Every structure is written in C-alpha cells, then in structure tokens.
Amino acid sequence: MSRLKAASELALLVIILQLLQWPGSEASFGRDACSEMSIDGLCQCAPIMSEYEIICPANAENPTFRLTIQPKDYVQIMCNLTDTTDYQQLPKKLRIGEVDRVQMRRCMLPGHTPIASILDYLGIVSPTTLIFESDNLGMNITRQHLDRLHGLKRFRFTTRRLTHIPANLLTDMRNLSHLELRANIEEMPSHLFDDLENLESIEFGSNKLRQMPRGIFGKMPKLKQLNLWSNQLHNLTKHDFEGATSVLGIDIHDNGIEQLPHDVFAHLTNVTDINLSANLFRSLPQGLFDHNKHLNEVRLMNNRVPLATLPSRLFANQPELQILRLRAELQSLPGDLFEHSTQITNISLGDNLLKTLPATLLEHQVNLLSLDLSNNRLTHLPDSLFAHTTNLTDLRLEDNLLTGISGDIFSNLGNLVTLVMSRNRLRTIDSRAFVSTNGLRHLHLDHNDIDLQQPLLDIMLQTQINSPFGYMHGLLTLNLRNNSIIFVYNDWKNTMLQLRELDLSYNNISSLGYEDLAFLSQNRLHVNMTHNKIRRIALPEDVHLGEGYNNNLVHVDLNDNPLVCDCTILWFIQLVRGVHKPQYSRQFKLRTDRLVCSQPNVLEGTPVRQIEPQTLICPLDFSDDPRERKCPRGCNCHVRTYDKALVINCHSGNLTHVPRLPNLHKNMQLMELHLENNTLLRLPSANTPGYESVTSLHLAGNNLTSIDVDQLPTNLTHLDISWNHLQMLNATVLGFLNRTMKWRSVKLSGNPWMCDCTAKPLLLFTQDNFERIGDRNEMMCVNAEMPTRMVELSTNDICPAEKGVFIALAVVIALTGLLAGFTAALYYKFQTEIKIWLYAHNLLLWFVTEEDLDKDKKFDAFISYSHKDQSFIEDYLVPQLEHGPQKFQLCVHERDWLVGGHIPENIMRSVADSRRTIIVLSQNFIKSEWARLEFRAAHRSALNEGRSRIIVIIYSDIGDVEKLDEELKAYLKMNTYLKWGDPWFWDKLRFALPHRRPVGNIGNGALIKTALKGSTDDKLELIKPSPVTPPLTTPPAEATKNPLVAQLNGVTPHQAIMIANGKNGLTNLYTPNGKSHGNGHINGAFIINTNAKQSDV
C-alpha cells in the first residue's frame, strides 16, 4: 500500500512539473478551445448558452469530472473520484484564464499536493473566491493544501467529517477578508486568526463549538461580522468577545443558550445588529444592551421556550435603535420597554400571547412607521396607545380577539396607509373611528362580524347614510369579506373615487339594485359579491348617466348566490345575455359563470346565462288572504315583465264559464288568459270588465260550438280555439282575425270543420293567412268520405255548381233536340250547318275545334312560376312568346292580376281565363306554397274538362322526383314535359300552344278553325320525341262512322271511320278528292297525323 501511495504522489508531482513549464496566459476560454478539446477525444466539450461544459472522460455516463466554465466569471468542478490518481483524467493543456470564483464540489483533497496545483493545471488565473465543498476529503486538511492561494479574498470550506483543524491552517492566506468554515469543528485553535489582519467576516455557523478561546478575535482590527450560529456555546461571557470592538454584527442564534450575563456584550461597543433567536431564554437580564449604544436591530425570534415578559427598559435609551423583532410567546410587556428610543421605525410583536398593551408602550415612538401586533390574544387596546405614533404607516392587528373600534383609537394616525384587522371578533365600529385616517389606502376588516348597522335608525334610513369609512376618500382597497353586512353603502360608491378593490364576499347582502352597482370610482374597480344571500337583482329598463359617470368599467363578481329567477331580474338577465341597453354595457362587466337559479323549482340549478327572458314571472298576489287576492279563484296569476304581460292561468279548472278577471294595471300592456281543458260552452261579451283587456286567449280543449265577433276582445292578437266543437266561423269573425292576428298566432285544428259552401270564407282565410295559422296543416274536414286536410282543398272542391244548373242545362239540351228534330224536315237543305251546330254543343265531339271551345278565354297561356325565377320569365320566356314569329297573349301575375284581390281567387281566375298553363318547374317552384297551389288549380281544371292544358318546363335540376308533392310527382310520371336547353325548345313550345290558321270556306262564309280536340293532345305529345317505329297494333277504340266527314270529303260514309282519339281507323289516312294524305284539312280544320314526326308536320 505504501508503494502504491508513493507512486500516486510521484505521478501527480510529474504532472505538476509539466504544468510549471507551460507559459502563463491570461486569455479566456472560448469556443475555439472547446472545439479543439472535442477533437482531442479524451474529453468532450459543448457550449451551453453562455457557458461551456467539459466532461472527462468523453461520452462517459458517469464522468469523473464535469467542468462548467463561465469565462471571466466562474469555474465549477464537479468530481466523482475514487482515488487521488483520478485527477490524471483532467483535460490537458486547458487554459481557462482569469476567473473570479472557483467552486470544487465532491472532490478529494489532492494528497499532499496544494489545491492551487489543480487550478494551475487547468490554466485558472487569479481567482479571488474558492469554495471547496466535499464530504469525501480523503484526508485531513493541512496548511500545505492551501499553499499558493495568497490572492484569495473569500474562502469557504464545507464538510461534515472534520472535527479539528491545525492552528496554522490559514497562515498563508493573509489577504483573506471573508472566511467560512462549516465542518463540525469542536474546538477552535487560539491562534487560528493571528495572521488574518484583513479578515472582515467570520462564518463559523453549523459547527460544534462549546467555547471560544479568550482573545481569539483581538488581532483582527477590521472584523465586522461574527456569525457563531448553530453551535453549542451555552455559557458565553464578555471574555469570549474580548478585543472584538470592531464587530458590527453578531449572530448567536440556535446555540441552546438559557441565560446571558448582563454584561456579555460589554466589549461589543460598536455592535449594531444582534440576533438572539432560537435559543432557550426564560428570562433576559436588565441592562443587557446598556453598553451597546449603536444598536440598530435586535432579533429575538422563535425562542424555543416561552419567554413570559421582558425586563423593564430593555430597549430604552437606544439612540440609534430602529428595528425590533420579538417573537417569544410573550404574555406582557412593560410600559417603559422602549422609553426614549425615539428612532425606532419597525416593531414586530406578532405571534406572541399578548392580551393587552400598556398605554405608554409607544409613548416615545414618534418615528414609528410599522407596527405588527398580529396573531396575539389582544381583546382591547387603550385609546391613547397610538397617541404619539403620528408617522405610523403600517399597522397589523389581524388574528386577535378585538371586538370593536372606538372613535379615538386611530385619531392621531393621519399618515396611516395600511390597516389590517382581519380575523378578529369585531362587531361595532364607531362612526368617527376613521375621521382622521384620511391617508388610509388599504383597509382589511375581513373575517369579523361587522354589520355596520345603526341600532337607533330605521332600516330604510340606514341605506341612505354613509358607513364609518366615508372619510377615507383616497381608499384603494376595502376588504370586508366574511362579515354580516347587508347593504352597499353610498360612500363606497360616491365618495371613494380612488377605490380599486371592494371585497364584500361572504356577507348577508340579499338584494341589489342599479344604485348598488353605480360606482363612481375613477380607477378600474373590482367588486367581489360572491357567496352572499343575493336573491334579487333589479335593474331598471332605462337609466340616466349623470355628470359623475366615468368610462371605467365596474367588474362585479356575483357568483355563488341563491338568485331567485323571477320577473324582477329581467334586465339583469338581458345584461348577462348581452341583450342590454348601451348604458349598462358601458358601466358594468358582470362575472356570472357560476351563478345559478335557486328558485323557482322549475329553474333550480339553471345557469343564469341560459335563462330565457320570457320565462321570468312573478306572482300577481303575495297574500293568501282571499279578500286581498286579485287572481280568480282556482287560477294562478303571474306578471311577465319581458313583454309587460299579466298571465292568468285557469287551465284544467273544470270551469263552465270565464271567471271574473282583474283589471289590467296601467304599467301592463298585455293580458294572456289560459282556459285550456275546461268545459266552456260560450264566451262572454268582449266588453266584460277585465276580459276586455285580454290580448292572448287560449281556449283549447273546451266545448265551444260557435264564436261571435262581439265575444272577441278588441285588442286580441293571439287566439287558440283548437280542439273544440266548432264547425264553421262566420265572415265577421274571420275578418276580425284577419285584421288583428300576428304570425302563427291562430290555432284552429282539432275542430269538426264542415267543408261545404258555408266554409268558403274559412278556406280563403286559411289560404291567405297560412303564416298566421300555426296548425294549418292539421285542420281536417269531417264531412268528406274520409278525413281530408283543408289545406289540400280549393273552393271548387267544397262548393261545386248548383244541381239546378245541371237540371236546367239538361232541359235546354232536350228542348234543343226536340226543336232540332221538329225543324229537321223544314231545314233539310241546311242539315250540314245544323250538324255543325249540334257538334258545337258537345253532341259530336270530334268536330269540336279548340278555338270554338276557348273563344271566350282572354289569354293563350298563364305562366306559373316562383318569384325567385322571375329573371328567366322577364328575360326569355315572355319576350320570345309575345314578340316572336307567333305572338301569344300571356297572363303574368306580376302584371295582370287584380290589385287587392285574394291570391287564391286570382289563381283560379288566371287558370280559367287561359287556354294553357305553363309551369316553370324548379327547386324554387317546389318550395313555393303559392306556386304549388297554381299547379294544383290548373291540374284540376284540366281534369274537370278532360283536356290537356298544362305545359311543364323543367327549368333547373329538381332532384329526386320521388320526394316531390304527390300530385306533382304523379303528373310528371304520366305526362310529357319540356326541358330548358333542348335545341328544339322554342319550336316545341310554340307548337304546344294554341294555333290560329286561316283555312277554307264553308257555305257562304269563311270559317277559321284550329286543330281538333284530339290533336290538342297530339301537339303536346310532340314535346317529347315520338317513337321511331309506330306501334305494331292499333290501340283499341270504339269505331264510329262519321257521315259528315265522309260527305264533306267526297266519299261514302263507310269509308271514313274515325277512332275516338281522332285517328283514321282504316288506313290512318283521310282521302279527300280520292287522294291519300298524311295530314290535311277536314271541314276547314287542320288534322294532324298523331304518328307523324315533328318534321312531317
């Protein structure tokens, strides 16, 4: 082992010798040096922010050395050594340069080699501070280890395994000014500091010293700070500090000292700061500081045993004393404790057991700025306690047992800035308690039992007076959290113009109005009203912002209150929802994210942000006394402020007549009467008192069989008469409803409506007012073969022509037939003309011409379209048809309808007056209620006449046909149609419209005819391409001999057989003059071959 040790020391010596041969350099370590070291490969260097980190050996998970270098500032060497030979792994040729501080952590002492050799090896130049911290020294420290560290100013040596140090340890460190040794040292050598005449601070804390050698501090004339804390110096005497007259601060806390001699600090004549904390004092001697007239601060904190009191005049006559910190479970203090120490500025007596204070305690503290009496057991303070502390700015009295604040206690504290009296038992505050504290900025009175009420004043008067704080106009913070306050006082709003924070949380405030939130503070004010008992927040609809208003928002937190969500909070709800008057948004910003309703039951737990304003109601009556109630018996009456309505709810009350109703208050605008599910047979007169004010009448589920207009209140705007026994409504009632009802304000379903001619006014009303009738689609006719929805009917459906008309027509036809037979012989030579006349009277339909049938119609075509497709009508369809090669007369509702007429009547009239109806089918048409009604009218007209009169133009993509209206879907599946964009569009459209052509003569006059009825359908058939190949078989039809046709065309009757659809049954040709033709004229009428292509016509 001895040989191994010698070899190690020899190796280190070789390294040192090599190091001593290197030229010195003052260049600081930089990025280039770091890069070169990484290239070398023995160690790894990396820049980290403004530092460099070196790891040796390179890439090791647990490196032996980790160096952190801040050039020109510090070097930290972190060691992980198992033996002193590991120092050989330090990076070679490293030149760190000048640094101020070197710290070596967890490193071993380098054998018998100086620590300075390691610094030299690393190229560290001129350090002034060395910190050596390690619990693994490897050996005891000696003078040799500190050799060549003459330039050090500060040396800190920390270890836990060193109990003794040599007397000459510090002999070579003559320039040392600050020394710190923490090493569990049990004994201090008497000559340890003999050569340290420049030493200014000694830190020997956290050792195990039991005594100090006499005169050990006598050779250090510059010593200022002596820290001997956390040792075992139980028996200090004045001789321990002999020669230490230059010491200014001494710290002997945590030494287990139980008592001190009265003259222990006699030699410390210049001391300014003494720390006696954390000892075991049960008493202190009188005159302890009599020799220390330069005292500035004394600390006696956390005494380990109770120290009941302090000796009289302990801190008296200290001309420079400023700070006292006394926390030792003190129970009482002498009145002359600080006598004539007039420069004291800070006294901390918090966390003691004081119950009261002598009135003269602060008699001479005219310069006192801060006084801490918190966390004691004070129940009372003398009114004269602060009589002389006129410069006091900070007073802390929290966590005591004080019950009141008198009118004089703070009368001389005009400079007080902060007063904290939290967590006491305060109940009363004299109204003049803060008259003189007009400089107060922060007042904390939270967690007390303050209610601020004046017992001799009426409750209403108390809301109009100021609180005791009204004199503090410059107050910034007023903390009244967790008290018993029930009002927001006027002075908080109107006179505290600098207020920034008002905490009223956890109090007993039960209601708020606009005036309670109208703060005039010129700062951004935060008001905390959470956890009160606020049930009502009433804001007016309109407010006037006076001259005192400023633009600063008041932030009010209203969360966690038991709010009653009734009609009184309407404008508050509007403000929360953002639907508010502008003046509110400029004044308040409310926090309500946790505010929910506590009542009524239906809204319990609902966040106010989700409340709908129309659900907010209040009872009309607040008394249960029948003599005082205005609400009808068996009914519930509420006021709804949202629309200023009185709601009377008498539903399911087994009523047989409308009860007597209260008169509508002048502030109310509406009366809503609910009488659903009763047994009413009739309604009262509209002039009945109370009933005359009803604006919304709900009568569903009664037994009404009729309603007269004089039973409907004049101002009625909503009427629900569904599920009664009504069969009809007369025209006067419908006229009234037409004048007064609003959107979806009428309900008529569930009644057994009779859909006959008497129901025509009702049907027209439902068609004209489909937006007003909320249940229009559920109105059913009961007199049909099966229940039919009224919305699907037209006036022609419910009111067909009189039977008498048909009887008269039959009689006329019969008479006409008799007359024709009677005169047949007389007018034999005119038999052709007579047959034509009979044919014109529906006796010979194949000779009936279209123009003859439609000669009384004003228009060639009625155009049905959605108003959203109007550009197509105006820009294309109308110009092409009215001004094209064949000019047609069109009916367009924008131009040709009668002004003021019913829409359904205009539709029926337009269809009846037009030879064709053109349907411009699009998505807009499908969505249009009126457009679908126009189609339905045209379709039914065509069905009644047995003729095809509808031309469908598909203008745009209509989607899935299966999703269309049933009637329209069926029509499109069974009939042909045109598509906009077809190359033959205009030719096909003009061909499908009525034709007028000049033709031959009959008899003595010219007879102009259009195609036969059969050809009308054939023209429409040409809208879609015809099959290329004709059908292989002729459709079955009833063959009819037409002698008239035969005679007119020069053939025998049996040669001219016509099929009912207008086709020639023999050859599909007609042969005038013995020639066969595919098309031609018969009797002056143009006949079209229905199997011909369009190009053949």
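The first residue you see is number 1, and the count goes up from there.
In case you wondered, yes, glycine gets a Cβ from its N, Cα and C as well.
This is the original sequence, none of the listed changes applied.
Features of the protein shown, as given by Swiss-Prot:
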VARIANT   GLU98 to Gly  In strain: MelZim6
VARIANT   THR390 to Ile  In strain: MelZim3 and MelZim7
VARIANT   VAL435 to Leu  In strain: MelZim8
VARIANT   ALA538 to Glu  In strain: MelZim1, MelZim5 and MelZim6
DOMAIN    561-620  domain 'LRRCT 1'
DOMAIN    622-663  domain 'LRRNT'
DOMAIN    751-801  domain 'LRRCT 2'
DOMAIN    857-993  domain 'TIR'
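Assigned with DSSP, the residues of the domain 'LRRNT' (622-663) fall into helix, strand and coil as follows: 0 helix, 10 strand, 32 coil. Note: the Cα of ALA538 (variant position) and the Cα of VAL435 (variant position) are spaced 34 Å from each other. The Cβ of THR390 (variant position) has 15 other Cβ atoms within 10 Å, all protein chains considered. Looking at GLU98 (variant position) and THR390 (variant position), their Cα atoms lie 55 Å from each other. In this structure, the CA atom of THR390 (variant position) is 15 Å away from the CA atom of VAL435 (variant position). A 10 Å cutoff on Cβ-Cβ distances gives VAL435 (variant position) a total of 16 other Cβ atoms nearby, all chains included. The Cβ neighbour count for GLU98 (variant position), using a 10 Å radius over every protein chain in view, is 17. Residue counts for the domain 'TIR' (857-993) under DSSP (helix as H, G, I; strand as E, B; rest coil) come to 72 helix, 23 strand, 42 coil.
In the predicted model, the domain 'LRRCT 1' (561-620) has a mean pLDDT of 88. Using DSSP to sort the residues of the domain 'LRRCT 1' (561-620) gives these counts of helix, strand and coil: 26 helix, 13 strand, 21 coil.
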